[in-house]
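Below: one structure, written as structure tokens.
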Amino acid sequence: MNNRVHQGHLARKRFGQNFLNDQFVIDSIVSAINPQKGQAMVEIGPGLAALTEPVGERLDQLTVIELDRDLAARLQTHPFLGPKLTIYQQDAMTFNFGELAEKMGQPLRVFGNLPYNISTPLMFHLFSYTDAIADMHFMLQKEVVNRLVAGPNSKAYGRLSVMAQYYCNVIPVLEVPPSAFTPPPKVDSAVVRLVPHATMPHPVKDVRVLSRITTEAFNQRRKTIRNSLGNLFSVEVLTGMGIDPAMRAENISVAQYCQMANYLAENAPLQES
């Protein structure tokens, strides 16, 4: 028996497809999302509608973004969901969530069982639309959720942690075993809730600068920041900000990265590209 086939659909490796089939897990996720009529609910990668059906039952209208042509067509003819659905057969990685929020007249509530092969770049794409998003609930590789929630001085703490926590309050919701999927992935999964900050706890003048600093620091995470960020900050400047130049990237808090970004934005602003 081919364990890549579920409900007559062959899971495509290039789309990173693993279909959720555990009813207890599905019910737990839907309860965590708590969808309400009148809200702008948007699902990324509905697949075989494991979450789409129970969420759709509670709603009059649901928007879905599905790259797989066969799955999008299958949803169009769904017996009870079809009339409720607005289907975008598009790549979520290039989708304009800001335009959709404007069209729907309210911030979006985004959810989905994300393909693990694109989950990290997709998170960064979504962060650029946090002013158009009310909240997000995603099933992700457990290791990615650990990185999203990690604090300084831990192995999991990295650029994703800093940028996620700059934009959002990140809350782990539920751990999910491989047996909850067809085909079962080789890794554990987890559900995470991300709520964009209503008021930024650490406002940054130019987020591109924060992105640059975190990229350079974590690309050389074994080096002290005196070395990894030496082209951007002198030892005197770091010390003046109360940041020890002997620290490594993983020792620096989100607040400190934002402080560094604001210093650089004021003293060496990036040119408009």
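Count begins at 1; order follows the chain as displayed.
Quick reminder: no glycine exception, Cβ is built from N, Cα and C everywhere.
Here the original residues are kept at every noted site.
As written in Swiss-Prot, here are the features:
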- ASN18, LEU20, GLY45, GLU66, ASP91, ASN113: S-adenosyl-L-methionine binding site (BINDING)
- GLU66 to Ala: Loss of activity. Overexpression of the mutant has a negative effect on cell growth, probably because it sequesters the small subunits in the free form and limits their participation in the translation cycle (MUTAGEN)
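Structure coloured by features recorded in Swiss-Prot.
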residue : record                               : Cβ contacts under 8 Å, 6 or more apart
LEU20   : S-adenosyl-L-methionine binding site : ILE26, GLY47, ALA50, LEU51, ASN113, MET139, ALA180, PHE181
GLY45   : S-adenosyl-L-methionine binding site : ILE65, GLU66, LEU67, ALA92, GLY112, ASN113, LEU114, PRO115
ASP91   : S-adenosyl-L-methionine binding site : LEU67
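Secondary structure from DSSP puts ASN113 (S-adenosyl-L-methionine binding site) in a beta strand. Of all residue pairs in ASN18, LEU20, GLY45, GLU66, ASP91, ASN113, the annotated binders of S-adenosyl-L-methionine, the farthest apart have Cα atoms separated by 20 Å.
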